[in-house]
Structure formats: structure tokens, C-alpha cells
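What follows is a set of notes on a single structure, which appears directly below.
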Amino acid sequence: MSTLQRRRVNRADSGDTSSIHSSANNTKGDKIANIAVDGDDDNGTNKKIAYDPEESKLRDNINIPTLTLMEEVLLMGLRDREGYLSFWNDSISYALRGCIIIELALRGKIRILDDSARKRFDLSERLIEVIDSSKTGEVLLDETLQLMKNDEPLSISNWIDLLSGETWNLLKINYQLKQVRERLAKGLVDKGVLRTEMKNFFLFDMATHPIADASCKEAIKRRVLSVLVSRNMELSYNEYFPETTSFKIIRTLALICGSYGANVLENVLTTLEYEKRDKAISRAEEIMAQFSQYPFDLEKETELGVSVNLNKEVKEEIENNPGHDLQLEVIAGVFEVFSRMDMLL
């Protein structure tokens, strides 16, 4: 039995938002609030439109980029022309499950169970609860959310193990997410980032996914290098990652930590000189250690002279998005799992 199979386990789910109704008299017990919005009907007269405030919250307060965190990590591991991942990478599958947990937290779907006794446990051992089971439109996220919703609260590390199929619990063996890499690649094809080609490998044909839009991957690389190489971090934005993205700094840190855990970070650093590449890896490890605890240690300054403004930017981002501490605690817990992956694998 491999050491990878000695980990732990656990869950997921998804649900639908409540339907929208308008009425003249709303009672206090109504779950759906009717909020009037002025609009013009066909006759030019003003008309009131009712909508679900939960939908408005997701649309206006949580701005989601085009690509999920899992898709960005997969892109960093893909060979541009060949369109497939390294056959020797046994870390990426486990890391992608962790990225699913982070993505759900960034979207406000899950958080750490608010129990004062939780602080006796490591971050990765704290329990997760679902706070919004509405569908995201991303199949892997919705599948995971549905599993979480239907099960009791389980720890971060339990969930990553379960989604990876690393469990001895036969009742939960079906929690393993199937064909994650292939499904992510097909999602990127649908978004116009990759294309599908059939290539012959000895005796069989295999679907590969070469890069169709090189600008997307280059933008991801620039964002990573801005944090790991530049003295002052300054993120670049595009149609895939707009400036209005919620928690854009923390999402970028999650990309770096997820890529490090998936053993694909060095793919971005191949064009750098040896010394710069070594310093970038050291900075990634420094970030992993700093942000795998919560509250984040924002008083600790980097010793490498790289992205010296990172702490200030993260502090401002958290202050501008109050009330998300328990979601950020989930992210820190996954970072803790990533930091131990060498021992786990």
C-alpha cells in the first residue's frame, strides 16, 4: 500500500436557490424578499420587478473570474503544444481536490464550523459546514457541494481525502470525484482556452488539449511572477481575471500554493535564471508558511525582498471584505494541507 493511500477522508453537496415571487404584501416569514426595481414596460410606464436578494448577493458582491482555481492550476501543469500533463506527476490530483475546497470558500459556499472549541485543533482538522448550497454552474463544485450538504460536518483534510478516494470507509468510497483532470480540461475547451486533439500513443489514441488561447496562460504566469519575482507586487488583469474579482490577492496566493502543492509551479519559472528561480521557490514556501495559519501573520516581513507590499495589500483586501473570517480559515487550512504534501505523498 502506497503512502498516498494512508491519508484520511470526507464529503460534499449542492442545492438550488429559492424561487422568486412578487406579491403586494410580504410577511416577515418570507424567505424571498421582493425588492422593487424600476423598469419600463412595453408601454413606457414604470413597472416593479421582484428578484431574489441571494441572487443579487452572488452577482454583485462576489465577483467570480472566468476560470476557477482548479482550471488555472491545471493550465500551469499542461504542456502547451502536447496538451497533456506529465505522466510522473502524482501530486496534482490531490492538490486539485484542495483547490475545489478553496474555490467553494472563495465563493462563499462553505466555511469553518463556528465552534469556540475548534481552536484546540489544527486548521486542517477543523470542521466545514455549507452556508450556501445554491448551484455555481461548475459541475465539480456543485458535485462537491452536494456531497457536503448531504453529510455531517467533516474536517478539511477529511474532505480532501474523501474527494481523492483515499479512504478505508467503504460507505464513502463513492465520494471520490472521477476524471477530475479530464473534466477540467473539457471545461477549458468550452471556455475557449484549450482545444481538443486526438493523438496516437503507441497502440491507442488519446484526447489531448493543447493551448488555444496562449494569452490566458501568459496572464496567469505574469500574475504568479508578480508575487514571486517582482519587488512590488502588481497584478495584471484581463477578461479572464478582471480587476473587480473578489479576493483577487488571496485568490492569487491560493493559485501559488495550489501550484506548489501540485508540483507544477516550476513550469512557470523555467524562463528565469537559476538564482531568480531559486528565490521564487523560496518565496512560495515563505508564503505557504505565512498563510497556512489564521489569522494570517501580516506583521511578518519577507526576508527575500520580493513582493514587499503583499502584507499591506492582503490586509486592505480583508478590511474591504469584512465578515469572511471563517471562509478565510478554510483557505488557510487547505494551505496547511498543501504544506504537508511531501509527507502525505
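Note: Cβ is positioned from N, Cα and C throughout, glycine not excepted.
At each noted position, the model has the original residue.
According to Swiss-Prot, the mutagenesis experiment S19 to A carries the following note: Alters phosphorylation but has not effect on Golgi enzymes localization. The annotation that Swiss-Prot gives for the mutagenesis experiment W88 to A reads: Abolishes phosphoinositide binding and Golgi localization; when associated with A-97. Mutagenesis annotation in Swiss-Prot: R97 to A, described as Abolishes phosphoinositide binding and Golgi localization; when associated with A-88; the structure shown retains the original residue. Experimental mutagenesis is annotated in Swiss-Prot for K178 to A, with the remark: Abolishes phosphoinositide binding and Golgi localization; when associated with A-181. For R181 to A, Swiss-Prot lists a mutagenesis experiment annotated as follows: Abolishes phosphoinositide binding and Golgi localization; when associated with A-178.
Where Swiss-Prot records a feature, it is marked here on the structure.
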{"residue": "W88", "record": "mutagenesis position", "DSSP class": "coil"}
{"residue": "R97", "record": "mutagenesis position", "DSSP class": "helix"}
{"residue": "K178", "record": "mutagenesis position", "DSSP class": "coil"}
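Rounded to a whole number, the C-alpha distance linking W88 (mutagenesis position) with K178 (mutagenesis position) is 19 angstrom. Shown in sequence order, L74, L85, I92, S93, L96 are the residues of the chain, 6+ apart in sequence, with a C-beta less than 8 angstroms from the C-beta of R181 (mutagenesis position). Rounded to a whole number, the distance between the Cα atoms of R97 (mutagenesis position) and K178 (mutagenesis position) is 11 Å. Around R97 (mutagenesis position), a 10 Å sphere centred on its CB holds 24 further CB atoms from the protein chains shown. Using a 10 Å Cβ-Cβ cutoff, W88 (mutagenesis position) registers 7 neighbours.
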